[in-house]
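Here is the structure we will look at, set down as structure tokens.
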Amino acid sequence: MPSDRRVALVTGANKGVGFAITRALCRLFSGDVLLTAQDEAQGQAAVQQLQAEGLSPRFHQLDITDLQSIRALRDFLRRAYGGLNVLVNNAVIAFKMEDTTPFHIQAEVTMKTNFDGTRDVCTELLPLMRPGGRVVNVSSMTCLRALKSCSPELQQKFRSETITEEELVGLMKKFVEDTKKGVHQTEGWPDTAYGVTKMGVTVLSRIQARHLSEHRGGDKILVNACCPGWVRTDMGGPNATKSPEEGAETPVYLALLPPDAEGPHGQFVMDKKVEQW
């Protein structure tokens, strides 16, 4: 029989902001905290580090680019808990500025993890969300810059209050195809694959929020995208202005919004404040 214990899950949780989010949830969330990572050894090492601090996370392997891996996690959650209370989608990749990998390959690889993988996790796990659940999709301030660098026509599409998930997926695919053809700039796209994937995650959050309000309005499940800020991680580099713990503050705030909270919902949140999209 599944336990009725509350459970929170963090993807990409073995280092950086994901690790800091997991540590904070272990301290503040009343229930089990699942630390997930693509690499089992790195994930177990992260769990041991938190155990040495007197915390008790559980580990489950998760590769968000592998549907079988996502479904194995989904089945585990169903069996062990029968549901999910908090989902923090943090797993991400980014190419360094100096990376010489051709841009169209960077676009394809970044999209596969940051947008497609996050979307697949949501498709499989959102149906498990319990009433009062919280979904946090970790995005980035680069998505705002990327949006402002899009053509007016693309900006209008990404800001639409009625855009569907299918339309969003179509736009993300078009970006990758346009990079392969070498026409992404003339088609109105910015020159940042990472920024475009994070635009996708932010708009996906808006769509998910709308869908949950329409179909499960009484359950008060809140979904938001957020920016942790510029954080000293492998990705952010050593000169960034925030520690991982400071970067975790907004995602954790959204993950632990009180049960009676009406919002934020379907918003892009930075430093615990809603940013205009």
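Residue numbers in this text run from 1 along the chain shown.
Glycine residues also receive a Cβ, built from the backbone N, Cα and C atoms like all the rest.
No substitution from the list is modelled in this structure, which keeps its original residues.
Since we're looking at a predicted model, the values are computed, not measured.
As annotated by Swiss-Prot, active site, proton acceptor applies to Tyr194, with the evidence given as sequence analysis. Cβ environment of Tyr194 (active site, proton acceptor): Ala94, Phe95, Thr110, Asn114, Ser140, Thr142 lie under 8 Å away, each six or more residues apart in the same chain.
The NADP(+) binding site annotation in Swiss-Prot covers 10-34, 63-64, Asn90, 194-198, 231-233 and rests on similarity to another entry. Every protein chain considered, the tally of other Cβ atoms within 10 Å of the Cβ of Asp63 (NADP(+) binding site) stands at 19.
Annotated glutathione binding site per Swiss-Prot: Phe95, Lys96, Met97, Gln106, Ala193, Tyr194, in sequence order. Packing around Phe95 (glutathione binding site) is summarised by its Cβ count: 17 other Cβ atoms lie within 10 angstroms of its Cβ, all protein chains included.
Under the heading substrate binding site, Swiss-Prot lists Ser140, citing similarity to another entry as support.
In this structure, Ala24 (variant position) is part of a helix by DSSP. According to Swiss-Prot, the natural variant Ala24 to Asn carries the annotation: In clone RCBR6.
A 10 Å cutoff on Cβ-Cβ distances gives Ala80 (variant position) a total of 15 other Cβ atoms nearby, all chains included. Secondary structure at Ala80 (variant position), taken from DSSP and collapsed to helix, strand or coil, is helix. Recorded in Swiss-Prot as a natural variant, Ala80 to Glu carries the remark: In clone RCBR6.
Quoted from Swiss-Prot, the note on natural variant Val92 to Ala is: In clone RCBR6. Annotation note: Val92 (variant position) sits in a coil segment as assigned by DSSP.
In terms of local Cβ density within 10 Å, Lys15 ranks first among the binding-site residues Lys15, Lys96.
Lys96 (glutathione binding site) sits 37 Å from Ser30 (NADP(+) binding site), taking the Cα positions as reference. Cβ neighbours within 10 Å of Val196 (NADP(+) binding site), excluding its own Cβ and spanning all shown chains: 30. Checking each of the recorded positions (Ala80, Val92, Ala193) against Leu25 (NADP(+) binding site), the C-alpha distance stays within 10 Å for none of them. Each of the binding-site residues Val10, Leu25, Met97, Ala193 was scored by the number of other CB atoms within 10 A of its CB, and the lowest score belongs to Met97. Here the C-alpha separation of Ala24 (variant position) and Met97 (glutathione binding site) works out to 30 Å.
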